[in-house]
Structure formats: C-alpha cells, structure tokens
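These features come from Swiss-Prot:
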MUTAGEN   Glu233 to Gln  Loss of wild-type glycan chain elongation activity. No complementation in strain defective in PBP-1b
ACT_SITE  Glu233  active site, proton donor
MUTAGEN   Asp234 to Asn  7-fold decrease in catalytic activity. No complementation in strain defective in PBP-1b
MUTAGEN   Glu290 to Gln  11-fold decrease in catalytic activity. Shows complementation activity in strain defective in PBP-1b
ACT_SITE  Ser510  active site, acyl-ester intermediate
Amino acid sequence: MAGNDREPIGRKGKPTRPVKQKVSRRRYEDDDDYDDYDDYEDEEPMPRKGKGKGKGRKPRGKRGWLWLLLKLAIVFAVLIAIYGVYLDQKIRSRIDGKVWQLPAAVYGRMVNLEPDMTISKNEMVKLLEATQYRQVSKMTRPGEFTVQANSIEMIRRPFDFPDSKEGQVRARLTFDGDHLATIVNMENNRQFGFFRLDPRLITMISSPNGEQRLFVPRSGFPDLLVDTLLATEDRHFYEHDGISLYSIGRAVLANLTAGRTVQGASTLTQQLVKNLFLSSERSYWRKANEAYMALIMDARYSKDRILELYMNEVYLGQSGDNEIRGFPLASLYYFGRPVEELSLDQQALLVGMVKGASIYNPWRNPKLALERRNLVLRLLQQQQIIDQELYDMLSARPLGVQPRGGVISPQPAFMQLVRQELQAKLGDKVKDLSGVKIFTTFDSVAQDAAEKAAVEGIPALKKQRKLSDLETAIVVVDRFSGEVRAMVGGSEPQFAGYNRAMQARRSIGSLAKPATYLTALSQPKIYRLNTWIADAPIALRQPNGQVWSPQNDDRRYSESGRVMLVDALTRSMNVPTVNLGMALGLPAVTETWIKLGVPKDQLHPVPAMLLGALNLTPIEVAQAFQTIASGGNRAPLSALRSVIAEDGKVLYQSFPQAERAVPAQAAYLTLWTMQQVVQRGTGRQLGAKYPNLHLAGKTGTTNNNVDTWFAGIDGSTVTITWVGRDNNQPTKLYGASGAMSIYQRYLANQTPTPLNLVPPEDIADMGVDYDGNFVCSGGMRILPVWTSDPQSLCQQSEMQQQPSGNPFDQSSQPQQQPQQQPAQQEQKDSDGVAGWIKDMFGSN
C-alpha cells in the first residue's frame, strides 16, 4: 500500500507522465478533442484505479458522488411517480365509484291533504310540528308556517317522493270548523285537489361500518355555511393545491413558540383524505401519505367536489353505536331541520364541532359548545362576513338544540316490525339496503302520544300500586287500512330490548268476549241484541273428571236468571258468555277468531277460551279488533308502504287491500255494543271523560289480575294497550284501572276523532220493551237490529219469547235454569284441557 502510494510522484525524471495523466482524465470528459492521444495511451496505459490520495483524484470523486445521487434521485422520482399512480388509482376507484355505503333512510307516512277532509286547524298545527315544521311570524324559507284566524300558510319543503320529485310550494290551507275547506297555491292562486306533505325522517338503518349520513349535493348546502366552514377551517381553500405551505409555516411557528402541538396545518382536502383513506395513526409516514394524496385529489377533482365530499363525510357526533357523519344528518340530529334551513348561529355550532365533536357536544358540554360557537361567529365578524351588530345578536342566542333523540330516534319496536316486513317482502334483497329510502306508515303524532302515555302512565301506576316492575305495550293501527301508526314495546320506548308489542304472548282475558258475541250476531235469525241469555250458576264436567264452574266477576247473578245479549257484553259478564259460547259451539267461535286474523296455532277449542284462555301478542289482538272496527273487513297489519332504491327503482310498493271476513251487519252490532261498554259499561270512566266521541272499547283482566288489557276504537284508529309484569305476577290492577288508564293518557296527548257509526244495509233501529219484545213505537230502549223487514217484527202477535231457534228460550217463569246438557255434550269432543283451569280469567 505504501509503495503504491509513493510510486506515481517518485518518478521525477519523466516530465511527460503528468501530461499523460492530465490528457487521460480530460479524455473521459471530452473524447472528441483528444483523439490524438489514443495511440500514446495504448502504448503505455495508466492504471485507472489508483489507491493513492493524490490531488488529481479529488475532482473525479465528487463528480462520482453527484452522479450516484442523481441516479438515486431519478430512481426515487420514478418510485414516487409509480406510487402516485397507485394512490391516484386508489382515490379514483372510490371517489368515482360508490364513495359510501349509505344507510337506509326510514321515513314516516306521507300525509295526503284534500279539500273537505276532516281535520281542524289545531290538528293541522300539531301535524306540521310533528313533521318538523316551525311556526313563525313571517315565512322566509321552506319548513315554516304561519297561523291566521281560520287558515295556515306554509312553505312545503321540496322532496323526492316515491313517484316524483316535487319542489317547494307556498300554500294556504283554509279551515271551516273541523274540516279543511280549501288548499290554494299562493304563487298562482290555483286550488289544489290533492296536496301532500313531505314525510318525516324517523330513523336510519345503519350501514355495516356503523356510519349514518344523508347525502346532499354541493348545491344543497347554503353558501353561508360553506363560508363559515372555510373561514374557520381553511380560509385559503380556493388558493392552495391541497396542502397549504402558509398554514404549515404558521403551525410550525405556533407549535415552536408554545413548546407543544397547539395548531394543526391540515387543509380540508387533507382532512378528507384522512377520513376516507387513512387511519388516525400519528406518524410521519401517514402525514406524508396524507399530503401526497391531497395534492393528487386537488389536481384530480374540482374544489366544489372536494367540498361536497367533505361536508358529507365530516364526523359530527355519536348516536349510540353509530357515527353521525356529515352536516345534513347532523342538522337533523341536533336541530330537527334540514341543513338548508339552519340559521347562521346553528351553522356556526356545527362548524365549531368539526374541531372536536365530543368536546363540543351541545348536550354533554353546553358551555364549551356555546363558547366554541361564539368563537366561530367572532371569526366571521373579524373576516367581515357579518357585522358587529349581527354578531352581538347571534352570540346572545342560546344553543337552541332539540332534546336528544327528538327527531332521529331508534324506534326499536316499530323498526322490528319494519325489518320483519322487509325480510318477508324483499327476501335476499334485504341484505343490501345501502342508500335505500323506506317509506312507512309511522305516524309521528300518534307515536309521540303513545310514548308520552307510557313514560308518564307507568310510573304513576307503579307509585299507586307500589310495584317497581310494571310494563306496558301499545299498538295503534289505522281502523280501515290496517297500517300500523305507532308502537311502544315497553315503559322505556327507546330501549332496544324486549318488544312486548310483538313478542309478549299473554292471556287476553275478557278481550276474547267480543268474538263470541260476533259469532252469535252473525246468525240474525237466532241471535239479536235483545236475545236473552242464561245467567245462573253452571258446572261443566271435563273429560278428566274435573268440574269447571265459571263465575261473574262480582260473584253475583241476575235476579231473573237471564240477561240480554247486549247487556252481557256491555257488562263483560262471564257466565252468560260461557252459556252463549257453548250453545254456539267452540268450533264456530274458533272459526270466527281465524276470520278475525288470529294465528290458527294459537287457538285451542276449550271452554276457557271463551273467557280468554288464548295467548296472543298485542299486535295480534290489534288485528282482530281492526277487523271488527272496520265493519268486518280484515286488512293485514302492515308498516311498510314502499321501498325505493338509490337509483330510483321501486323495490316494493304496497297496495293495502281489505277482504270481507265477517258480515258487515254483525260487525256493526258488535262495535255498537262496544260503544255501550264505554258509555255505561266497564269503560264508563272513559266515556265520562270523552262523552262526545262515542268511543268503542273493551276491557280485559286475566285471572289474579296478572294482565290488564284495553282495546280502544275512535273514528280513525284501533289502539291496544297492555299493562302487566314480565314475571307473570299480579298487578293489583283491572283492565279499567290499568290498561285503560294508559289509553286515556294516549288520547289526552293527541286529538281523537269521533266514532260516528254508519249502519250498513239491513240494519234498523227498533224499540224494545222491558221484556225485550219489539214494539212498533216507543219502547224502553232502542237497539239496532239486523233485519230486512223491521215492520213485521213489531207486528208479531206474540213477542213474549225469543224466536224458536234460540236455545235460551225461557218459559213464563224467568227463574227457570237453562239446560246444561248442550254444554256438557260439547265437552265430549274437547281435548287438551289439562292446565286450562289455571288459565281461567276474570271479567274485566
């Protein structure tokens, strides 16, 4: 090594060597200028790899390193370019495709308004408020209305209905008493023959990733909201190319000054990239990816497209396990109104929450949220977007958020029915409901009233009876269409647990009695409301040798030993009901239950069935009473109206159809008698409170007061309420004091409609005397009768006893006991009676 190092400079006698070295080096730099030296170099070659550190080697080493660095830079640039192509493809594949798995939006019912329909001005105000319209003194935007002496003016929101998209409309609704007289388009003074309200968004069916959002295009966001967002989060948004060097420098300076991270430098584009493509990991690699992808996204897409994506993606809170994503859904979640209807202070609150939705949550931390909102307003004032006067006014306002869950709430009971129907109607299509719009029969007014009845009524009953575990279920259905309007599954309506309305299979007690009387009244030649039924002690021997002796609730009997059919049902008497049912035959009564819509597998033809020994859910009971209340037309209960795919394709459309199940005349007579129950029978307390509504109803109490029921019917709905305990222990309540009290609270929270019955063909009102005989004029009472010739009835010479086909014909001595042989004979064909004695029921 030492010899080699010294050898080149030790040859002092040969001056040409340095020249040759110089020429050789210059040749590499420029071969064309030094061709004359080729032969000379070939004769005496010089080693190219010297290991010495002579002065002549240094320039070549620097250039070698530069060349190496250049090659590395080229390779790095190529890799960066290739990686950029990969990132660009990744961005495009999502942004140009399906950006999100949108949740399914579930809407309530669409209310159709027509001139001359029965609805008062006050009812209309309630309906508008339940649909999130706001009463104001002067209308300026959709979703607002004003109230005058006999009219309501409103600006209906634009909405994409299942059959067509309709814009906003200024309309005037004029009322005449309890009727809607006219509907006028205020823009052209033309009258509407048909006008529909946009439905209320009630809840969402989450996407698999647990995110909830409503997509709104850029054009749907108010410009002032965009200005507020940019003023707060990225004021140079329209100038930078995805990353802001100015913001980075400002953040570095602020963080160095503070000695910690106090300010970020991410643009809206970077935030969007992070939310859509990256994790929240704190690393330089993630930040580098974020910046690179932001540059690519900014180059690839317009600023408005980036804003559109950001404003639909940003995280703005939590609803249980689901994330609230985007300003459109957050505006409904916190304020109960669409994003285009937000006031500036409300917009400022949502923009302020972008920095930290949990920290500035207006429900959890209202003070911090207020400070943050006012800071955003101050930024607007400093940037001269608003003036000082407007800032002072807006900053003085309260937060103005609605109660938690006021608009979008889980509605677990109702949604269980919706999901069940979706599965039945759509089959495998139900697996992908992304972006689907589901239109239901949900009535916000009825649901709010039912929830309030449960939340207020059950604690009152708990306190009254000193019980801590009382529960309830409420089902409200349309009287004619069978559409389910409301459903409450327990004393905590929004608790997603045991849905008693659909799952609690309980004995129904005296709610079973109308089916027996309906069976009888379907035979007009034999049974009428003035038919006498035996009311005396009876004993039925069963195949196992046991004797069943049903009793009336008060353990007393009629002095005459008989009672009119109408009074037996009105007073909910046990013994006459059993006598009547056994005379009709258990198979006939069972067949009536099937016609009413009760599942056949829940029916067991044993005598105790006549007093309620059948276990049904509240929604199954609602189906049975809907059939009676509609005049004998059974309409299958349903919560689903239509399902519209994201592309507008109709996946399902319901066409409610009712079918004749029982004779209209028999249903009318039964319903009329149920009106007597409320007027003067076991539900008279309800009738006293609402004397002008002519409500129909039926109480029900099971043995030992374990279950209490009430079926209430007004002019438009059938409502079933149940009160009991999950452990099947006594409630110390009767149907009238338990379930009916919940129904009373339900009525108090909304506006029931009168039940004005219209008799069908061949129904005539006729007078009867004290003995139940028809009279041609006057009479002790007036009863409706199913007959095509009422005059012939009152002209008959002998009216002292019922028609010859009546098995309860009495002799002139009314105390004569009815024959028990038919009832006992009926038991010869009965089986499955083991255990029904313990399921015997009371009368109310």
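The backbone N, Cα and C atoms fix where each Cβ goes, and this holds for glycine too.
Not measured: the values here are computed from a predicted model.
Everything Swiss-Prot records as a feature, shown here on the structure.
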{"residue": "Glu233", "record": "mutagenesis position", "DSSP class": "helix"}
{"residue": "Glu290", "record": "mutagenesis position", "DSSP class": "helix"}
{"residue": "Ser510", "record": "active site, acyl-ester intermediate", "DSSP class": "helix"}
Neighbouring C-beta atoms (10 Å sphere around the C-beta of Glu233 (mutagenesis position)): 19
Is it possible to get the count of other C-beta atoms within 10 angstroms of the C-beta of Asp234 (mutagenesis position)? 21
Recorded positions (Glu290, Ser510), the one with most neighbouring Cβ atoms at 10 Å: Ser510
In angstrom units, rounded to an integer, how far apart are the Cα atoms of Glu233 (mutagenesis position) and the residue listed as 'active site, acyl-ester intermediate'? 66
How many Å separate the Cα atoms of Asp234 (mutagenesis position) and Ser510 (active site, acyl-ester intermediate)? 68
Measuring Cα to Cα, how many Å separate Glu290 (mutagenesis position) from Ser510 (active site, acyl-ester intermediate)? 69
